[in-house]
Amino acid sequence: MDISNEASVDPFSIGPSSIMGRTIAFRVLFCRSMSQLRRDLFRFLLHWFLRFKLTVSPFVSWFHPRNPQGILAVVTIIAFVLKRYTNVKIKAEMAYRRKFWRNMMRTALTYEEWAHAAKMLEKETPKMNESDLYDEELVKNKLQELRHRRQEGSLRDIMFCMRADLVRNLGNMCNSELHKGRLQVPRHIKEYIDEVSTQLRMVCNSDSEELSLEEKLSFMHETRHAFGRTALLLSGGASLGAFHVGVVRTLVEHKLLPRIIAGSSVGSIICAVVASRSWPELQSFFENSLHSLQFFDQLGGVFSIVKRVMTQGALHDIRQLQCMLRNLTSNLTFQEAYDMTGRILGITVCSPRKHEPPRCLNYLTSPHVVIWSAVTASCAFPGLFEAQELMAKDRSGEIVPYHPPFNLDPEVGTKSSSGRRWRDGSLEVDLPMMQLKELFNVNHFIVSQANPHIAPLLRLKDLVRAYGGRFAAKLAHLVEMEVKHRCNQVLELGFPLGGLAKLFAQEWEGDVTVVMPATLAQYSKIIQNPTHVELQKAANQGRRCTWEKLSAIKSNCGIELALDDSVAILNHMRRLKKSAERAATATSSSHHGLASTTRFNASRRIPSWNVLARENSTGSLDDLVTDNNLHASSGRNLSDSETESVELSSWTRTGGPLMRTASANKFIDFVQSLDIDIALVRGFSSSPNSPAVPPGGSFTPSPRSIAAHSDIESNSNSNNLGTSTSSITVTEGDLLQPERTSNGFVLNVVKRENLGMPSIGNQNTELPESVQLDIPEKEMDCSSVSEHEEDDNDNEEEHNGSSLVTVSSEDSGLQEPVSGSVIDA
């Protein structure tokens, strides 16, 4: 049979094909008939109609003509609904524009692009109520008071009121919420900062005889000390530390970089680069030398990694990091870097030993430690690099271990010894806030946070604040405090996880915190050398995040920068004044053929090491330093915060206290033991011929001065005025003996070859070598401002009432009468 001749059968289905038909059919199967289905459906519709009628009838009654209140309420509701839902399109457009400008800010490569996008976003964003975030009325009243005082024109009133009431956080104007998402500082705060800066410049630039230079400088020092300092803190984070480059670069470009910079781990690398370079060198480094930041070496094969871990206990070899740091910082010490740039560098390290506390290395606590050694120790994270020994410069400039080696087991008597080693400071003190507060009077911190275990938590905290409001932000802060509290409890109880608890028990944030928005790709390469593209990406992230904080930084640091500018200008004027006085004195002495009137400016405290290292000078050091300061100030903007260059070379360059001669040490002991009566100090007249002791005055010399006077009394009559000189030389082996005369003190320099020989008299008068005895004050930092003010007071008394006499020189010695009004024990 042929298959093609078979009849085709169409497909068929049982039951209705539509959904409604199937539903009815299904319902009929469970009902007795269609009439029963219609009755059930009618009852269901009637039930819901009655319920709807009972619900709607009260609202319908409002439309009755005899119920005007109901009609008014209904019209109000309808108007509100129309207003609410007719603006949906407009609000959607505004949200789209805000999103667009935010994306522009996230991808901006220059500050101009970012500022334009931020300005447009600020227009699209509803304005906040600023009076809820700070005391606007207090700032306005203070601004009016300052303007009224300036219009009166009394500089002393301005100085008096500003010295009494000048604080950083006036009316909570440093509130971080106030500056969040803002391009500019709020108007009233900006006007207040500008007014204070204007009045500070008025005091600084005043030429009236009402205020002396010393008085203005003292006022600026005291006000700055009371106002406080700002420090920049850079956290750890391995290769994520390239984020700090963008932060520092932005602060440098806007001239907001603080003078105090501290960090740990990779943050210490960026701090070392910044603290060892001038402004032009910093800008050149950011533009051309980013590729030199190679933190890690090549891991190599599996066997080399296993061998390194078994022998050194570390994954990477630290020699690559040491070579990079040597190229970046040379062999500079903390003191030399401070003398060269004026910036204070702080690096934190901690010890593997259980009972040794962490340290913050700086030019005060460890002046001669080599910077590259401190940075490598601060980067030695356990398992990544082995712990390192600190290196320092000795008296001859050689690189030696900072700590002497000690016996590992003295009870057994073994001869093996090892030096003290240090490791990553972020393990215990990632942000050394407490140390900087104690040493440098810091009360405001700018923190760049890139730690992989902290940055995500801070980003989450910002998201909670942005989407949850203030109450949610307070809850997030409460959770943070609870975590830190539990970690501190773990540390107190001494549980085995104490090392992990230390990471979370530290301070994470500062007054202004810049948090890195790291991606998963960046976290995956955290212990690898970043490529040039990755470095640029991280640096751009740092720049954009810092641009968002510029408003807060300008508001918090504006007055501080104005104080720094004024102090820098006044210090420059004082250096010029002293140079002119020395030049005029030298010219007058050479013209009249008389000995110069050299002064020794002794204060009521022992001078610091940086000031007293002068005995081996040839007399031209002051002039060289003054010329260098003039050239340096002419080549850069005086408005930066680090123009306070020192007046003397550091002790590491001129020999320092470790290279003092025996005679210089004797002279220092003599200055410390002087005990001059206050009547004698005030009794000196301005004329060189006036008597040393006023009528009715008393003088009580110290036992050391009495002994010195009795020793040299036989030789004092043979000393006469010698040839014209401006200074004397004290060399190794010479003896410096004091003597009180009728018009001051005589300092007899007895030559080494004449010790033990009788006085010959005035046979061969030689011309002594030229060296200056006056010691210009090295500009003090904020930790010694009060002592510096005492020096300034002594200088003023010296100018007003001291008597200056001439210098004489002979074979047996040379006399230097010194004003008694400036030597006070």
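Along the chain as shown, the residues are counted starting at 1.
Cβ from N, Cα, C; glycine included.
Keep in mind the model shows the original residues, not the substituted ones.
Annotation source Swiss-Prot lists domain 'PNPLA' at 232-437. According to Swiss-Prot, the mutagenesis experiment GLY241 to Asp carries the annotation: In sdp1-3; loss of activity. Summarising the annotation, Swiss-Prot assigns active site, nucleophile to SER265 and lists sequence analysis as the type of evidence. Here Swiss-Prot flags ASP424 as active site, proton acceptor, drawing on sequence analysis. In Swiss-Prot, a mutagenesis experiment is listed as GLU438 to Lys, annotated with the note In sdp1-1; loss of activity. Record note (Swiss-Prot) on the mutagenesis of PRO456 to Ser: In sdp1-2; loss of activity.
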List every residue in the same chain as PRO456 (mutagenesis position), at least 6 positions away in sequence, whose Cβ is under 8 Å from its Cβ.
ALA518
Among ASP424, GLU438, which are recorded positions, the residue with the most C-beta atoms within 10 angstroms of its C-beta:
ASP424
Can you grab the distance from the residue listed as 'active site, nucleophile' over to the residue listed as 'active site, proton acceptor'? Cα atoms, rounded to a whole Å.
6
Give the helix, strand or coil assignment DSSP yields for SER265 (active site, nucleophile).
coil
In sequence order, which residues at least six apart in the same chain have a CB under 8 Å from the CB of GLY241 (mutagenesis position)?
LEU234, SER265, VAL266, GLY267, ILE269, ILE270, PHE295, ALA450
Average the per-residue pLDDT over the domain 'PNPLA' (232-437) and send me the rounded value.
86
Which of the three DSSP-derived classes (helix, strand, coil) applies to ASP424 (active site, proton acceptor)?
strand
ASP424 (active site, proton acceptor) versus GLU438 (mutagenesis position) - Cα distance in angstrom
22
